[in-house]
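Asks: If you look up Swiss-Prot, you'll see G287, R288, G289, K290, S291, A292, A293, L294, G295, L296, R470 marked as ATP binding site. For the mutagenesis experiment K426 to R, the note given by Swiss-Prot reads: Abolished acetylation. Residues or ranges marked as domain 'N-acetyltransferase' in Swiss-Prot (evidence: sequence analysis): 558-753. As annotated by Swiss-Prot, acetyl-CoA binding site applies to I629, A630, V631, Q636, G637, M638, G639, Y640, G641, S642, R725, with the evidence given as sequence analysis. For the mutagenesis experiment G641 to E, the note given by Swiss-Prot reads: Abolished acetyltransferase activity, probably caused by impaired acetyl-CoA binding.
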Amino acid sequence: MHRKKVDNRIRILIENGVAERQRSLFVVVGDRGKDQVVILHHMLSKATVKARPSVLWCYKKELGFSSHRKKRMRQLQKKIKNGTLNIKQDDPFELFIAATNIRYCYYNETHKILGNTFGMCVLQDFEALTPNLLARTVETVEGGGLVVILLRTMNSLKQLYTVTMDVHSRYRTEAHQDVVGRFNERFILSLASCKKCLVIDDQLNILPISSHVATMEALPPQTPDESLGPSDLELRELKESLQDTQPVGVLVDCCKTLDQAKAVLKFIEGISEKTLRSTVALTAARGRGKSAALGLAIAGAVAFGYSNIFVTSPSPDNLHTLFEFVFKGFDALQYQEHLDYEIIQSLNPEFNKAVIRVNVFREHRQTIQYIHPADAVKLGQAELVVIDEAAAIPLPLVKSLLGPYLVFMASTINGYEGTGRSLSLKLIQQLRQQSAQSQVSTTAENKTTTTARLASARTLYEVSLQESIRYAPGDAVEKWLNDLLCLDCLNITRIVSGCPLPEACELYYVNRDTLFCYHKASEVFLQRLMALYVASHYKNSPNDLQMLSDAPAHHLFCLLPPVPPTQNALPEVLAVIQVCLEGEISRQSILNSLSRGKKASGDLIPWTVSEQFQDPDFGGLSGGRVVRIAVHPDYQGMGYGSRALQLLQMYYEGRFPCLEEKVLETPQEIHTVSSEAVSLLEEVITPRKDLPPLLLKLNERPAERLDYLGVSYGLTPRLLKFWKRAGFVPVYLRQTPNDLTGEHSCIMLKTLTDEDEADQGGWLAAFWKDFRRRFLALLSYQFSTFSPSLALNIIQNRNMGKPAQPALSREELEALFLPYDLKRLEMYSRNMVDYHLIMDMIPAISRIYFLNQLGDLALSAAQSALLLGIGLQHKSVDQLEKEIELPSGQLMGLFNRIIRKVVKLFNEVQEKAIEEQMVAAKDVVMEPTMKTLSDDLDEAAKEFQEKHKKEVGKLKSMDLSEYIIRGDDEEWNEVLNKAGPNASIISLKSDKKRKLEAKQEPKQSKKLKNRETKNKKDMKLKRKK
């Protein structure tokens, strides 16, 4: 192995980073990149004036070498024994592994390294890297440290554009298979913009993409005082000014940055007030020292004599840093363990010996106690409640933790997880409003009414930390990462133009190839889009950015104001819609999955609805799921979201026909680069030139054929109202709430039909009926926490129309209620008995009413809410008094009126049934015939003649001889004269034998024969004897 001089710019970059306390990024291309990690680490060790920097080594599955030290020694001895040991080749890496503190970590376990700090981070297996992992691992590197990304050998960096990433398998669905790697292209292009980034090969040659470092110069050496920035000097002055103010001075001495010191001062200000009506909300990005500031504040609260302090967090394991700084604060305040306080650790192995309680007994008994976020009822005696990582706790639980005591809360925003948006969007916004209301000056008229409210009103203080603890401000790697993953787009631009009419705005299709091409103009537009996303949604993850860029089924639309023809700049974005095309799954795939109880990735609505209704045909329909609608914060609630949705629906219904003969076609795949085209050391990477326009009018692109539009969102009254107004119908409501927001996921659908088709389609009506039936049954279980108004809003849906239900019959009524039940109802309707006597019948009455089986029974909104609350949610009148906001006496009056109406309807059903049973005289209705009288007579004559002919024919064919009457006229005259005029029977002599005689003769002869045979048999027997 021959020696080679390493490019001096690599050493200068590392040394400058150490001097400025800023990180450096190296991308090493080549299979032997691991060997160059040793050289880079060696350079870093020489540049720093402290212990050997620790290393975080992240990988997917196979490390490529053994991390086990004993195993490595055995392998070394084996090589010595075989005589294959090459000291020059093997030694450097062996020595590096043996002498360096390396933390090996699988990518799927990187959440465990949060809060740790390393001097160097190595990321191998590029195909497993996701934006989340990149942000999570890079964030752990301290100032002056190195981030090293290892790539396999390739002849051109453009080959990375077509690398299949592991996450791409999740983006593919049965109908959409072709993934385009736009994110990788943008990642490679962004490396050129990072001043602290070097792309090198595995021989440490600098590649042309890093040409910006051609003129890199080493920084002149600085004294410790010269290296301090203005904020460091201000922090030093603050610490000196507070030396005489105790216990604040010693606590501020523990702070690392000016921001952190100011946050601790704000906390101590809240503690020293002792009004117990303040909320201090601390928000910051990762690595800004939030937990440390909270820990120091708790130590300050103990010093100020607070007795009951409660700390909550998603898990006690997350509070290591907080309690570490509580004890550092105690040390600064000269508290001694065992003498002044004792520490109690958890015995639960899951919590990793986390601190759960601290008992302080220096002056009087004081406790710092961990409680679970769900145990808000235990806060009765609390004086201070500290909520760490509040964004990771469900919003309803955080609200329940607020009470008549001092509250400190800290939350991460702008981090890779993007969790803090739920806190800042919803909770802090509500606290701001409450705080503003309490500050309103009370006039003479409202003084009495607001006294009680002001007594319970809370004051909100907001603190944010900008400066990082680990590295110096202005870190180039942080800026590169924020730009690449659109993390730092919280500061949304205010729109200076007026509000255009929603009807005048137009929807445009955004071409993703152009959006992610890393051109300056498209980058500005992308940052604007992501700023809207962050400002209008509670959870945004960098992984969403990769899905938006690479997933083949996702499409992006934006609503823009009318643009004057002379305008050259990009217009302001009013709203963004992200749509995911779903469905077109084969029936066989669905049947296989339903039978095994498994669902494929993607296609959220088809799989969920198919599973819920056990319908294998629904997945075959093609649909579009609205993933996000993000409206500019200045323009929310003005109708722009509804306008964007309306235009999107019209587009997919085919109302914007594409009239151009030559449709603008976007390439479905990026052209691969042949290996002979250009060498790695000569290649120049620039954004593509031959790109289509960024924005297309809807009539410039043909729409996909869709059967329905759908949406899945966290149910809130405001969102439900928005989607119902847009014509959507609920078909699914998840029974368990979301872990982060505490909201139930709701799926709503709308069929895309022509204008003349008013009905919503047979399958949607069937789904809606089934959903309503099941929802009514579940209202007393999982959905009993819903307010009656929200539940009523879900049940009542004008978009489906009121189905024609058959009126309630007497048989159905008798199946539900006995005659005695109806008697009880009637007694209550006359105010003769108490309402408790009929409570057992209210669930049945409620159910048949909300299933539209009570015909035209009309109830007001308040009556419907009351019936639903008592009958289906099984709530007490006291609970409903708060929720419906009416006094209980008024509620009982409404309830009595409901029962009166029901009794009246039941009586009508019974009366109608009795009326039908009674025989009513029917009037004969005479109607004139169409035929004339002569035609009618002719027809009757013909019928008679034909009938007569048939009868005559029958008589002719019959033998009637036995009916002939004998005797001539003389004999008849003689007999008649003898009988006289009054005789009723006469007899005439006939020559025919009588029937009886004729019948007896053969019988007698038969008897004689039988006797003769019997006599003969007897004679034979006698002879034999």
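In case you wondered, yes, glycine gets a Cβ from its N, Cα and C as well.
Heads up, this one's the original sequence, none of the swaps are in it.
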Asks: Among the binding-site residues R470, R725, which residue has its Cβ surrounded by the fewest other Cβ atoms within 10 Å?
Replies: R725
Asks: State the count of C-beta atoms found within 10 angstroms of the C-beta of G637 (acetyl-CoA binding site), not counting that atom itself.
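Replies: Taking all protein chains shown, G637 (acetyl-CoA binding site) has 9 Cβ neighbours within 10 Å.
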Asks: Return only the integer: C-alpha distance in Å from R725 (acetyl-CoA binding site) to G641 (mutagenesis position).
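Replies: With distance taken Cα to Cα, G641 (mutagenesis position) is 12 Å from R725 (acetyl-CoA binding site).
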Asks: Please determine which of the binding-site residues listed here (G287, G289, G295) has the lowest count of neighbouring CB atoms within 10 Å.
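Replies: Least crowded of the binding-site residues G287, G289, G295, by Cβ count within 10 Å, is G287.
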Asks: Write down the Cα-Cα distance for I629 (acetyl-CoA binding site) and G289 (ATP binding site), rounded and given in Å.
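Replies: Rounded to a whole number, the Cα-Cα distance is 34 Å.
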Asks: Indicate whether V631 (acetyl-CoA binding site) is helix, strand or coil by DSSP.
Replies: strand
Asks: Write down the Cα-Cα distance for V631 (acetyl-CoA binding site) and G287 (ATP binding site), rounded and given in Å.
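Replies: Taking the Cα atoms only, G287 (ATP binding site) lies 30 Å from V631 (acetyl-CoA binding site).
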Asks: Spatial neighbours of V631 (acetyl-CoA binding site) among the recorded positions A293, G295, G641, defined as Cα within 10 A: which are they?
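Replies: Passing the 10 Å Cα cut: G641.
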Asks: Cα-Cα, whole number of Å: G639 (acetyl-CoA binding site) versus R470 (ATP binding site)?
Replies: 45
Asks: In this predicted model, what is the average pLDDT of the domain 'N-acetyltransferase' (558-753)?
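Replies: Result for the domain 'N-acetyltransferase' (558-753): average pLDDT 84.
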Asks: On the three-state reduction of DSSP, what should I expect for G287 (ATP binding site)?
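Replies: In three-state terms, G287 (ATP binding site) counts as coil.
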Asks: Any idea which of the binding-site residues A293, I629, V631 has the thinnest Cβ neighbourhood at 10 Å?
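Replies: With the binding-site residues A293, I629, V631, fewest surrounding Cβ atoms within 10 Å: V631.
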